Amino acid sequence: MALRELKVCLLGDTGVGKSSIVWRFVEDSFDPNINPTIGASFMTKTVQYQNELHKFLIWDTAGQERFRALAPMYYRGSAAAIIVYDITKEETFSTLKNWVRELRQHGPPSIVVAIAGNKCDLTDVREVMERDAKDYADSIHAIFVETSAKNAININELFIEISRRIPSTDANPASGGKGFKLRRQPSEPKRSCC
């Protein structure tokens, strides 16, 4: 079975639950007292998707303003980006649009974008309507899902949908399946003055 490494970065404001989503996906656990990410953290998880193994190389970025300049370093070369907002905080959804704009300007052109409305278990204090977020995601051709890292809602489904959207290696083989050979340049005879 073929193994594909897929770099995925999580972007979004501080406190939206990026680290909790990663922990739920990788470790199937939830820590309500998780510390804010400083810079970025890295975790991996391998899952089977159809006839391939997908090894997700997950970069969980810090959401604080002082770390925003580092974000391009993490999404450069990514197969996918998950932009997370908190359904109970309207401002995190507004800021999400800035993350999308930055990603479109500086990220890989073929990056798969997913929007995750986290904390969907807190519907009684919801500020972002699911329909509004879904409409926005559709307008930018992004995956949309509401998640709850706390209650393990739609976390695995999010990564399955990312696997589904990433073009298969069979569908688009590099160079039409043809490679090229490197050849050594013939060396010229050395000249000497004596």
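Using N, Cα and C of the backbone, Cβ positions are placed for all residues, glycine too.
The model shown is predicted, which means the values in this text are computed figures rather than measured ones.
Now, the feature entries from Swiss-Prot:
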BINDING   12-20, 60-64, 118-121, 148-150  GTP binding site
MUTAGEN   Gln64 to Leu  Constitutively active. Disrupts general recycling of receptors in embryonic fibroblasts
Residue, out of the binding-site residues Gly12, Gly15, whose Cβ gathers the largest set of other Cβ atoms within 10 Å: Gly12
Where Asp60 (GTP binding site) falls in three-state DSSP terms: strand
CB contacts for Lys119 (GTP binding site) [other CB atoms within 10 A, all chains]: 27
Local backbone state of Ser148 (GTP binding site), from DSSP in three classes: strand
Sparsest-packed among the binding-site residues, when each Cβ's other Cβ atoms within 10 Å are tallied, from Asp60, Ser148: Ser148
